[in-house]
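Asker: I have a structure I would like to understand better, so I am pasting it below and will then ask my questions one at a time.
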Amino acid sequence: MDRGAAAAQGTAPPQDGEQPAESPEPPPPWPPPPPPPAPPPAPPLLSEASPEPIPEPCPELAPGPCPEATSESATELYTEPTPEPATEPASEPAPEPATEPAPEPATEPAPEPAPEPATESAPEPTPEPALESVPEPAPELTPEVAPELAPEPTPEPVTELAPEFCPEAAPEFRPSPAPCLLQCPVDTRERGLKTSPSPSPSPSPRTPMSWSRIKKILKEGPMLKNCNSFKRWKLRYFLVQGQKLYFAHHPAFAHFETIDLSQATVAESSCRNLCHSFCVITPQRKITLAAPNRKDMEEWINIIKTIQQGEIYKIPAAENNPFLVGMHCWYSSYSHRTQHCNVCRESIPALSRDAIICEVCKVKSHRLCALRASKDCKWNTLSITDDLLLPADEVNMPHQWVEGNMPVSSQCAVCHESCGSYQRLQDFRCLWCNSTVHDDCRRRFSKECCFRSHRSSVIPPTALSDPKGDGQLVVSSDFWNLDWSSACSCPLLIFINSKSGDHQGIVFLRKFKQYLNPSQVFDLLKGGPEAGLSMFKNFARFRILVCGGDGSVSWVLSLIDAFGLHEKCQLAVIPLGTGNDLARVLGWGAFWNKSKSPLDILNRVEQASVRILDRWSVMIRETPRQTPLLKGQVEMDVPRFEAAAIQHLESAATELNKILKAKYPTEMIIATRFLCSAVEDFVVDIVKAWGQIKQNNTAIVSVILKSDLMYDRLSVLIDVLAEEAAATSAEKSATEYADSSKADRKPFIPQIDHIAKCKLELATKAQSLQKSLKLIIFQVEQALDEESRQTISVKNFSSTFFLEDDPEDINQTSPRRRSRRGTLSSISSLKSEDLDNLNLDHLHFTPESIRFKEKCVMNNYFGIGLDAKISLDFNTRRDEHPGQYNSRLKNKMWYGLLGTKELLQRSYRKLEERVHLECDGETISLPNLQGIVVLNITSYAGGINFWGSNTATTEYEAPAIDDGKLEVVAIFGSVQMAMSRIINLHHHRIAQCHEVMITIDGEEGIPVQVDGEAWIQRPGLIKIRYKNAAQMLTRDRDFENSMKMWEYKHTEIQAAPQPQLDFQDSQESLSDEEYAQMQHLARLAENLISKLNDLSKIHQHVSVLMGSVNASANILNDIFYGQDSGNEMGAASCIPIETLSRNDAVDVTFSLKGLYDDTTAFLDEKLLRSAEDETALQSALDAMNKEFKKLSEIDWMNPIFVPEEKSSDTDSRSLRLKIKFPKLGKKKVEEERKPKSGQSVQSFIGNLWHRRHREDEAEGDDPLTPSRSQL
């Protein structure tokens, strides 16, 4: 009996729409058994599926995966049709009978009525032709045999598993030891089908087809499903096939529920989404699922969103998926106030769970309304419509408007009235510059988007292109040479580790996509930094922001090395990891405060200054393991080696003579192989006898001379092979070219025959043997004493290459002589470091294995011993249980526990016996210690200044990250590391040097860590030397304070009320003299505006003055030239007005006085970092100041320059209030803070502990707003 009938014992089909009953035994692992049988097909549907009566249908697999199907890529799921469906299975023995009596014969003609299944679980009936693929009848078929069971879709076991679905006569069987991976749902239209009563002896001529050839399984796997029951979350098995989602209790079930995904949308469950859950929304139902991890969840979402475009057989990655262009990225959210749906325009109540929001464009929608949402998310280069594409010589960017749902304090950029409404969806907001305007004012607003304050960091979507059409965006070449200052002077590339910071990186991803171009924000867990660096590498300069820990920073810097972009980019760090030592040193703080907006990061990065960070290569040369001699090989003494070496030399000479006298290519090839074999045997004998050779100087000299002779024979061989190859190729090329020219005049392409290929391979092998002999000679010389080395130096390569040559042939350039000269030059070009690193004990290794290799690059610190052991244990535990290490506080607690454990174990209490230290070539005598730390920065292990202080002493210089020096520190135990967090220790300093060499002795490895990444280092040498320097962005707090001070002054200037004239005075016209003065002031203002516009293209911080510049330019154009200006410098092309009223003069003067005050405050705070530009700007301001003094002499103009002061009574009352209450409060606070007698020791210890952490907390906080007294 076939295995398809055996599945009926483990699983039975559900009745009347109930859930399928689980197997009485827990499902064992793979390979799974086939699904349970189902009723035979009914005659009516059979006639629809096939025009001819089919006597015996092959059971068809449900539209799910086969037992061998996995959740791998969908491209691996194609299968070939099975030409022999009745092939006998070989891998499924049936030694034990396990039959089940069938209640009815398989040939019963009466159809059995089908039960009432769920309509959504019905798959598409396309694979009906599979019913014609059975060549022989099966009278033992029971009524439960399902016609939906089709042959396996995987290609390898097709011939083996096909009989499972084509029943044969078998009296007994044994069930398969594992359930099927997945079976497809049972179609309700096919559930009543039964087999034909009259079997046909002849097979059908049609080729059998499987479900997997029609619809591929795009993804499958287990997920948790929210069942709205007591347990809520239950494990189910899911798969996506075609445009449908199938799920069941277990992959072995034959009956699956079905969800149609042709009209569906997906929304994540929350903003941070720690549970990796998402909701699939269709017009009929909503289902909430939870994936094992975020990567798996994003793959499901990517597939579900992609197949809405149709049945797609290859799903691209989400980052480069052209099918997702313009689609919204929804997640569930709620608001404390009423919102409005951007699709149906209806209101969304406050705290409603039915609201979802797009993480990029912040569009709101009901869940069901999202099905009808248009694909108008924030633009990238692929989603811009044709009418928005601009010519290549323009960098202008249009606005992208979103209607309604304004922030509370929104104001119209045109009329400065409030925008938005709680009652309806009205007014518009630009996604790029965040400007809000009324619908009526939008036509009067500028058509060009200026990106507001962050325009220097944003890449316009018009500047990107997709030349290959694969979603890999690059900066268009048409925009490289344009003036990017108005839109993108120094763009910002953002890399975020979404797992860092207790999944705070997810919030950063969404926020930065809202503030910037979504195409310039990358998740490091999705392909790493390669895609972002490839897109930005054509910019002359750009900035990089890494949101993560020290490991993420090292990852990005290593890719910058590979791309060679250190001269172009500057890197800033936002601390989201555990230690964040580099971020502390660069001034970005110990951690990021979750209560702060990520928008502050953009301001700080744009105001940061550049500092150089030294980077160091960690070079490793491991001591190769002593490999025992092969079976049959024994160690050789010196006499035996001498005899064997002479035989090898004679054999090599004999074979070389055969090569020189060979008449046929085959003879040359055979002799060359024997010559190479003789050289290999010679090298192996040296390895065997080296233990005896290195104790005898005479034997060492003999090895050098014999190796020299072998090297000379190989040089002759290589020259002969080169001459033969050149002559043969020239002759053959000429012959073939002549033949081809006579034939059809096609272009000639030379071909390499078998003999030429063999000669080429032998020449390559001979060159490799030459390198080995070269290494042997130089290493053997190192074993000689000084006297013998001086004696043999003349007899080495110098005697071989020059002294033995005939003086008459010195000027000749024979091939042999050329080869020798080339070899000598290559030997002389070897570095002394390579010669010192060779070891003849390990010649059976390749030369590369006994040289230094760069293991990694150090940015922060290097540790060996105790601290590396703690870091290694922590990393091992985190890899095993990632859920327990998802927060910064937990990680610090684990570090403390592991350090306490080492306090008791003292694993490396005698490390100085196994480790030797050299600093700048000088051997350092080590005390009794447990670890060594090499510092590049002044922060170690989460904020410890392990060097002790940042000041210089008589013995050591002050440490710095750009001084080209390393600080070496000793670790005596866990207590010392703990005390270093409280007080500065100095007694454990070892050295300050430019290069460090550490030797590890013994046979066991020692833990080593670089920047928190630890591993077990085998015995050998570790060298730390300078590699290169990186440009890092450090937080400039002085500049930030100056900018805040300017912003405070700017706010006061803008808040100053404009003086008002009497109605009669306001209507009077200016005199000729007054009008001339106003015209002169306007010209000076135009000069200042022009200078500020030019400086804004060079200095990005000047952009804060553009608001005052635009306002002054507009009022000059409106009043002096009578035009509605959107252009700052449009006055030159207009006809000036002949006279002005006093009211207009007051408006112009007040606006220009505001621009003057803003610019003066900008220079007073030293915000312009260029002395030459500051001098030019100051001269323009001085000219305007002189004109203001002349205008202040006019009586009706004086209130503008001398504002009214407040009355003395108000000031005195205000002063008394300011002085009286703070004194009482201060006295009370001092009394409360006065320590009691029993708390003095506790207070001292607490203050001592918290003193180390106050600086980090202060770094994360913004400085206080400057008071009026400071101004």
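Just so you know, glycine gets a Cβ as well, placed from its N, Cα and C.
OK, Swiss-Prot features for this one:
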type	residues	note
DOMAIN	216-309	domain 'PH'
DOMAIN	487-622	domain 'DAGKc'
MUTAGEN	Y78 to F	Induces a strong reduction in phosphorylation but is still sensitive to H(2)O(2)
MUTAGEN	Y1075 to F	Does not affect phosphorylation
Asker: What are the sequence-distant neighbours of Y1075 (mutagenesis position), meaning same chain, six or more residues apart, C-beta distance under 8 angstroms?
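Answerer: Listed in sequence order: T1139, L1140.
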Asker: Mean pLDDT for the domain 'PH' (216-309), rounded to an integer?
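Answerer: Across the residues of the domain 'PH' (216-309) the model's pLDDT averages 88 on the 0 to 100 scale.
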Asker: Can you break down the domain 'PH' (216-309) into helix, strand and coil residue counts using DSSP?
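Answerer: In the domain 'PH' (216-309), the DSSP-based counts are 16 helix, 42 strand, 36 coil.
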Asker: Determine, from DSSP, whether Y1075 (mutagenesis position) sits in helix, strand or coil.
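Answerer: Reduced to three states, the DSSP call for Y1075 (mutagenesis position) is helix.
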Asker: Please list the DSSP helix, strand and coil residue counts for the domain 'DAGKc' (487-622).
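Answerer: Counting residues by DSSP class gives 53 helix, 36 strand, 47 coil.
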